[in-house]
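This report concerns only the one structure given below.
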Amino acid sequence: MGSDRSCVLSVFQTILKLVIFVAIFGAAISSRLFAVIKFESIIHEFDPWFNYRATKYLVNNSFYKFLNWFDDRTWYPLGRVTGGTLYPGLMTTSAFIWHALRNWLGLPIDIRNVCVLFAPLFSGVTAWATYEFTKEIKDASAGLLAAGFIAIVPGYISRSVAGSYDNEAIAITLLMVTFMFWIKAQKTGSIMHATCAALFYFYMVSAWGGYVFITNLIPLHVFLLILMGRYSSKLYSAYTTWYAIGTVASMQIPFVGFLPIRSNDHMAALGVFGLIQIVAFGDFVKGQISTAKFKVIMMVSLFLILVLGVVGLSALTYMGLIAPWTGRFYSLWDTNYAKIHIPIIASVSEHQPVSWPAFFFDTHFLIWLFPAGVFLLFLDLKDEHVFVIAYSVLCSYFAGVMVRLMLTLTPVICVSAAVALSKIFDIYLDFKTSDRKYAIKPAALLAKLIVSGSFIFYLYLFVFHSTWVTRTAYSSPSVVLPSQTPDGKLALIDDFREAYYWLRMNSDEDSKVAAWWDYGYQIGGMADRTTLVDNNTWNNTHIAIVGKAMASPEEKSYEILKEHDVDYVLVIFGGLIGFGGDDINKFLWMIRISEGIWPEEIKERDFYTAEGEYRVDARASETMRNSLLYKMSYKDFPQLFNGGQATDRVRQQMITPLDVPPLDYFDEVFTSENWMVRIYQLKKDDAQGRTLRDVGELTRSSTKTRRSIKRPELGLRV
């Protein structure tokens, strides 16, 4: 009878877990569809447009052609060896899904919809992987909580909403699956689990440059266990299998190549691999000789190996056989390094330090359950707990110095918070007791009800907060911006697509477009036109050329752009409707990057006022007002307002017609409805041999043209 009841209870628990997990999977997907419901099925932001373009190339061509793809429509005139400079995991996975749906199941689905819905689908897989990982750390109840947290937590949703077709859409899934198999392998010594961890590590390497995090975290875990005296044959078989298979497999990715054995980023893994061989040998020798001799041999051996390792690594790095640390790595330890030495890295908003409120905004009450969970793991310090603690400490620091690394911190916050909350529920939701003194005291029951009820209420607030943040903050595609009319109605600002469509329909197919690198992928993806620079940022000098053109006087800019066969110049201007992400706000980064290459020609100080202010009104410096970007941004802007005095709603400064010098070398050919995107065409040389400035002055003196300008009806800022 008892066994039957136990069997029925076990079946019921299994069914209940399945139902809960189906609900979690549904919540993970549905919460990421706000962008499609509010806007449409569209690729978001910047990098996803390149990934989408590359995926289309893959499905229209063979995988061989994809790996050997040379793109002559980017980085003109240099081009880009695209197939050998990208992580193909995202594109190949999408192409496989598209092929399976279209050719195996006969569904006439477009590749764009596969790309748009890719991230929500894999978020469900992430929830499963987090469940399995947390179950290895504590138990199934903690695993379900962790899965529920990761399914809707804003810190992960920010990079996995529908349309966010970026590498992180699949990378966090692979991160958690790799860690799950690693913990299983470390606990059991299973070569199969270690092999699975290595294969998913290879998959991770193919999908995201952040694979280096795994490359260093797993060796750190092994190193800490060795220092704690917890070496075992299980640990040896798990790590050596993972490292050997994972390293060889990762070297098959063209973009990675020999980096695992020739880069400082990977040397920790190699060093721990060598160390664990020595420890294994020492463990064998320990049984053959006396303890005193063993200690002497081990101390001498470790000292010699440490010295030889440091000297060898330094020598190989000096000789160029091992690549030094990258600029992004240095910027993690010195937050001013990139700003001083590599401004192109510092100019990326994702590389800025995170503000403290962002931790609560992205994780809600999980952020204060997080340290409690880590503390509980310290109390019961198992080998797998050491991994979570190391993960927590490292990512807590890294997320504090770089915004984008909040994404890697979020999973361990969910895991640790689930451990803490599960422990609380284990105690306060257990209403069965054999102790009579608790049974006769209603205060104990009341305490349990209050504590458990409070945390259930916090869970409700967490769901409410996560839904609100997802809907309002993380579901905008950035190429279409939501705003409001003066009467409060929703208005969609579609200037980006309007401008790119104009370029696509009104310019020659081989036209070259100069714009700041932020918009290169979008121009290539939506306008299908050749660009000088894009978001790949592999050539700092080429980016500096565009920055120099924007910062130079008009005549000099014209010559620079003409040398590079540019036909059109595209600038983003937000002064009319209050869009703060425009080129004027990014202008100082353009100046700093170009100053790093041409310090004698471009000086940041020249763009400030005598008082050291960055201004765009009548008090702006002459260098600022004569720069090409200033002229293109503010051309005809004051004439929009009665009396000729316009207010830049981003900088909150007054602009008059006298503040804006005329343009003589460029023709305005397009300005979007809300003046966010402005496109100019380089003028042809004068047929009579006159300079374009002389022609412009003659035209202004002989005629006075009036332009009919319509102001948009948007009354609120973006």
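From the backbone N, Cα and C atoms, a Cβ is placed for every residue, glycine too.
Substituted residues are absent from this model; it holds the original ones throughout.
What Swiss-Prot says about the mutagenesis result for Asp47 to Ala is this: Lethal; impairs the catalytic activity. As annotated by Swiss-Prot, Mn(2+) binding site applies to Asp47, Asp166, Glu168. Record note (Swiss-Prot), mutagenesis Arg159 to Ala: Temperature sensitive and staurosporine sensitive. The unchanged residue is displayed. Quoted from Swiss-Prot for the published mutagenesis Ser160 to Ala: Temperature sensitive and staurosporine sensitive. Swiss-Prot lists Gly163 to Arg among its mutagenesis entries, and the accompanying note reads: Temperature sensitive and staurosporine sensitive. Where Swiss-Prot documents Asp166 to Ala as a mutagenesis experiment, the accompanying text is: Lethal; impairs the catalytic activity. Per Swiss-Prot, mutagenesis Glu168 to Gln is noted as: Lethal; impairs the catalytic activity. Annotation of the published mutagenesis Trp208 to Ala in Swiss-Prot: Lethal; abolishes interaction with OST1 and WBP1; the original residue is retained in the structure shown. In Swiss-Prot, a mutagenesis experiment is listed as Arg404 to Ala, annotated with the note Lethal; abolishes interaction with OST1 and WBP1. Per Swiss-Prot, the feature dolichyl diphosphooligosaccharide binding site maps to Arg404, Tyr521. Swiss-Prot lists Trp516 to Ala among its mutagenesis entries, and the accompanying note reads: Temperature-sensitive. Quoted from Swiss-Prot for the published mutagenesis Tyr519 to Ala: Temperature-sensitive. Under mutagenesis, Swiss-Prot gives Gly520 to Asp with this note: Temperature-sensitive. According to Swiss-Prot, the mutagenesis experiment Lys586 to Ala carries the following note: Temperature sensitive.
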(request) Just jot down the residues in the same chain as Tyr521 (dolichyl diphosphooligosaccharide binding site), at least 6 apart in sequence, with C-beta under 8 A of its C-beta; none if empty. (result) Phe46, Asp47, Trp49, Phe50, Arg53, Asp534, Asn535
(message) Can you give me the residues near the recorded Mn(2+) site, meaning same chain, not Asp47, Asp166, Glu168 themselves, Cβ no more than 8 Å from the center of the site's Cβ atoms?
(response) Glu45, Pro48, Asn51, Arg159, Ser164, Tyr165, Asn167, Ala169
(request) Give me the Cα-Cα distance between Gly163 (mutagenesis position) and Tyr519 (mutagenesis position), rounded to a whole Å. (result) 17
(message) If you measure from the CA of Ser160 (mutagenesis position) out to 10 Å, which mutagenesis positions from the list Asp166, Glu168, Tyr519 are inside that radius?
(response) Asp166, Glu168
(request) Provide, as an integer number of angstrom, the distance between the C-alpha atoms of Gly520 (mutagenesis position) and Arg404 (mutagenesis position). (result) 21
(request) In whole Å, note down how far the CA of Trp208 (mutagenesis position) lies from the CA of Lys586 (mutagenesis position). (result) 27
(request) Tell me whether Asp166 (mutagenesis position) sits in a helix, a strand or coil according to DSSP. (result) coil
(request) Name the secondary structure element type, per DSSP in three states, that contains Arg404 (mutagenesis position). (result) helix
(message) Let me make sure I understand the structure: which of the mutagenesis positions listed (Asp47, Asp166, Glu168) has the fewest other Cβ atoms within 10 A of its Cβ?
(response) Asp47
(message) Which mutagenesis positions are spatial neighbours of Asp166 (mutagenesis position) here, meaning Cα within 10 Å, out of Arg159, Arg404, Tyr519?
(response) Arg159
(request) Please determine which of the mutagenesis positions listed here (Arg159, Arg404) has the lowest count of neighbouring CB atoms within 10 Å. (result) Arg404
(message) Give me the CA-CA distance between Trp208 (mutagenesis position) and Trp516 (mutagenesis position), in Å, as a whole number.
(response) 24
(message) Long-range neighbours only, meaning 6 or more apart in sequence with Cβ under 8 Å: which ones does Tyr519 (mutagenesis position) have?
(response) Phe46, Leu570, Ile572
(request) Mind checking which of Gly163, Gly520 has the fewest other CB atoms within 10 A of its CB? They're the mutagenesis positions. (result) Gly520
(message) Long-range neighbours only, meaning 6 or more apart in sequence with Cβ under 8 Å: which ones does Trp516 (mutagenesis position) have?
(response) Val533, Val546, Gly547, Met550, Val571, Ile572, Asp583, Lys586, Met590
(request) Inside 10 Å of the Cβ of Trp208 (mutagenesis position), count up the other Cβ atoms and send me the figure. (result) 23
